[in-house]
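> Below are the features listed in Swiss-Prot for this protein:
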{"type": "MUTAGEN", "residues": "Glu278 to Lys", "note": "Abolishes enzymatic activity"}
{"type": "MUTAGEN", "residues": "Gly310 to Asp", "note": "Abolishes enzymatic activity"}
{"type": "MUTAGEN", "residues": "His356 to Gln", "note": "Abolishes enzymatic activity"}
{"type": "MUTAGEN", "residues": "Asp363 to Ala", "note": "No effect on enzymatic activity"}
{"type": "MUTAGEN", "residues": "Asp370 to Ala", "note": "No effect on enzymatic activity"}
Amino acid sequence: MFLEIPRWLLALIILYLSIPLVVYYVIPYLFYGNKSTKKRIIIFVLGDVGHSPRICYHAISFSKLGWQVELCGYVEDTLPKIISSDPNITVHHMSNLKRKGGGTSVIFMVKKVLFQVLSIFKLLWELRGSDYILVQNPPSIPILPIAVLYKLTGCKLIIDWHNLAYSILQLKFKGNFYHPLVLISYMVEMIFSKFADYNLTVTEAMRKYLIQSFHLNPKRCAVLYDRPASQFQPLAGDISRQKALTTKAFIKNYIRDDFDTEKGDKIIVTSTSFTPDEDIGILLGALKIYENSYVKFDSSLPKILCFITGKGPLKEKYMKQVEEYDWKRCQIEFVWLSAEDYPKLLQLCDYGVSLHTSSSGLDLPMKILDMFGSGLPVIAMNYPVLDELVQHNVNGLKFVDRRELHESLIFAMKDADLYQKLKKNVTQEAENRWQSNWERTMRDLKLIH
């Protein structure tokens, strides 16, 4: 009997009978996966999770609202305990392709992007069914196009703009905007950002740029200023700084016998990724001029202990420069600290130094907010958008070259009244913390209620 039925009719019957199977099982499996009863967000950073503080703050803030957070990125160091111990946050470790000599940098970049594409697709397939995906930009390639494609599952896209990826690449190619790789990066950011449901920026200047240059919807763009998280606090008044310096395991080995903060010796700190947009040479040059001032003009200048935290491609170069110089009044230490010890170090310092200049001229260094939260006035390299954060002689000092930095260091080291004024203003500034600022911005975007 079945043999007499036309093939087209048999196919139609099979198709008709398979509709419930497709609708109730296949489509939910493909697009929703293990859909959670909680609101669920994927947070993606193509960087080290433990040293991506703003991304970690996002994860913690969503978790506090009861959301299920899927935090994706490289885990190259110990995760902050507040992340690893949070039952609402699941960390997904991505493998990172490391360069092992041989081959040109362009070939390696292509291999790395292809490796990232496969890794991201695999991970997003496992996490399908999420309500939102938040990606950090930069980098934009390959995560931004993939995140836009992921919207087909019904997921809404949030881009957290830390900077412009093409501007960082442009810096690498000596400012050449028309280099093919720079143009590709620019087009990827401009085109795919239009598909975002929400855009968060770190400055008002960046928000205006995205609206005017990328023609993004103003209603979908909001400024979420970096603010210090709760772990960044000034040193409690009942704790002796000198005692802490000589007893805390993470720092005591750097404190020489003749160094005494109670006798006026000072500690400064800078955090850096040792990239071209942060010239550590300016700080080293200023400290050399300080040394010269001590020898030739003012023997009353206090000792300076300078901590340089972080790691990156130019670190070895600067370490060698420090080793080759005969320091008499300054001691410079390169350190790499855990997420728990870094706030403790800031508590013990007098001033923070920021050498960030911004490849785009539109972002702000988060390290300054960490320093403010710890009660540190900041001596910062000046560029136009910095006015959104640092006001000269109010909550910090500004400079444009090593000589101005040297002059700022002299004022900072010797003028106790200036220090007290700056510290008071910084303490007031730091009262506005991340969580309250985050919730206010998210409500304005109607992301939360």
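Just so you know, glycine gets a Cβ as well, placed from its N, Cα and C.
This is the original sequence, none of the listed changes applied.
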> Given the mutagenesis positions Glu278, Gly310, Asp370, tell me which ones have a C-alpha lying within 10 Å of the C-alpha of His356 (mutagenesis position).
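The mutagenesis positions close to His356 (mutagenesis position) (Cα within 10 Å), listed in sequence order, are Glu278.
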> Tell me the Cα distance separating Gly310 (mutagenesis position) from Glu278 (mutagenesis position), rounded to the nearest angstrom.
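So the Cα of Gly310 (mutagenesis position) lies 12 Å away from that of Glu278 (mutagenesis position).
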> How long is the line from the C-alpha of Asp363 (mutagenesis position) to the C-alpha of Gly310 (mutagenesis position), rounded to the nearest angstrom?
19
> According to DSSP, which kind of secondary structure is His356 (mutagenesis position) found in, if we only use helix, strand and coil?
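Assignment for His356 (mutagenesis position) reads strand.
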> Counting only residues 6+ apart in the same chain, whose Cβ is under 8 Å from the Cβ of Gly310 (mutagenesis position)?
Ser271, Thr272, Ser273, Phe274, Trp336
> Around Glu278 (mutagenesis position), how many other CB atoms lie within 10 A of its CB?
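Around the Cβ of Glu278 (mutagenesis position), 24 other Cβ atoms lie within 10 Å.
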